[in-house]
Amino acid sequence: MSRHSNTPATDASVLLVQLSDSHLFAEDGARLLGMDTAHSLEKVVERVAREQPRIDLILATGDVSQDGSLDSYTRFRRLSAPLAAPLRWFAGNHDEREPMQRATEGSDLLEQIVDVGNWRVVLLDSSIPGAVPGYLEDDQLDLLRRAIDSAGERFLLVSFHHHPVPIGSDWMDPIGLRNPQALFDLLAPYPQLRCLLWGHIHQEFDRQRGPLRLLASPSTCVQFAPGSSDFTLDRLAPGYRWLRLHDDGRLETGISRVDDVVFEVDYDTAGY
């Protein structure tokens, strides 16, 4: 069953921050492809705190954990706490639902519908336990339909982990959302739908599909090279996406990356 809350906006617009694909571990100093993922998240959070003094909602868009441990999820909560803003998260293909739920107890972290300002944010679980690609099950599509139908005059942003459109990377496109047409068919009659936001691809993505803005964010750790045929790491730094959602339905967004730290990365790795 989905939960639903109203989060007061700070002014006539809404400021969201997307933190994606942090790939945290239980152990201090653990590394993914040579990068200390807790250290990189900490530096991204420090940058967010400097650049975004008032945040209405933080979205952690999947792959919060690399090892699926309870400690990795509590680590994320601890490292993101300095931002002092409402946080919601959902699972990616590397996450484990049971520890993620345990880390959520006593909070609204897994809440799937959040009304903030003149917008409704709907968060869906596209993960398939034990698999890399994604799929939106009927219960998630039904939740989305109900959320849209009950949104009134609000504009909508919908977020999940897996990419619903090709991104031009031969190795990544087969591991995106397996049933994107079901999603787009559901969304087609609703002009108040303004944005789809996802993670998974570890790179910036910004396209338009009719009235829909299609957006993805860099990872807070390692980056994947756009347009690559095989697994390839990019040399861009970790970062985050900010989104300003205006009451009239306009959306402004941008990417910011850590530019004052040199991170150690194993660029010769052929996968993970």
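Think of each number as a place in line: the chain as shown, counted from 1.
Backbone N, Cα and C atoms are what each Cβ position is placed from, and that goes for glycine too.
Summarising the annotation, Swiss-Prot assigns Fe cation 1 binding site to ASP21, HIS23, ASP63, HIS202. Other Cβ atoms within 10 Å of the Cβ of HIS202 (Fe cation 1 binding site), summed over all protein chains shown, number 25.
DSSP assigns HIS23 (mutagenesis position) to coil in the three-state reduction, outside any helix or strand. Cβ neighbour count for HIS23 (mutagenesis position) (all protein chains, 10 Å cutoff from its Cβ): 29. Swiss-Prot lists HIS23 to Ala among its mutagenesis entries, and the accompanying note reads: Loss of activity.
Swiss-Prot lists HIS23, ASP63, ASN93, HIS94, HIS202 with the feature AMP binding site. Every protein chain shown contributes to the tally, and the Cβ of HIS94 (AMP binding site) ends up with 23 other Cβ atoms within 10 Å. Under the DSSP three-state reduction, HIS94 (AMP binding site) is assigned to coil, being neither helix nor strand.
According to DSSP, ASP63 (mutagenesis position) is assigned to coil rather than to any helix or strand. A C-beta separation below 8 Å, combined with a sequence spacing of at least six in one chain, links ASP63 (mutagenesis position) to SER20, ASP21, SER22, HIS23, GLY92, ASN93, HIS94, ASP95, HIS161, GLY199, HIS200. Quoting Swiss-Prot on the mutagenesis of ASP63 to Ala: Loss of activity.
The feature Fe cation 2 binding site is assigned by Swiss-Prot to ASP63, ASN93, HIS161, HIS200, with similarity to another entry given as support.
As a published mutagenesis entry, ASN93 to Ala appears in Swiss-Prot alongside the note: Loss of activity.
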* If you draw a 10 Å sphere on the Cβ of ASP21 (Fe cation 1 binding site), how many other Cβ atoms land inside? -> 30
* Asked: Taking the centroid of the Cβ atoms of HIS23, ASP63, ASN93, HIS94, HIS202 as the AMP site, which other residues of that chain lie with their Cβ within 8 Å of it, listed in sequence order?
  -> ASP21, GLY62, GLN66, GLY92, ASP95, GLY199, HIS200, SER219
* Structure fact -> Same-chain shell around Fe cation 1 excluding ASP21, HIS23, ASP63, HIS202, C-beta within 8 angstroms of the CB centroid, reads SER20, SER22, GLY62, GLN66, GLY92, HIS94, GLY199, HIS200, SER219, THR220, CYS221, VAL222
* Given the recorded Fe cation 2 site (ASP63, ASN93, HIS161, HIS200), which additional residues of the same chain have their Cβ within 8 Å of the Cβ centre, ordered by sequence? -> ASP21, THR61, GLY62, ALA91, GLY92, HIS94, ASP95, SER126, SER127, GLY134, HIS162, GLY199
* Asked: Among HIS161, HIS200, all listed as binding-site residues, which has the most CB atoms within 10 Å of its CB?
  -> HIS200
* Rounded to a whole angstrom, what is the largest C-alpha distance between any two of the residues HIS23, ASP63, ASN93, HIS94, HIS202 that the record assigns to AMP? -> 14
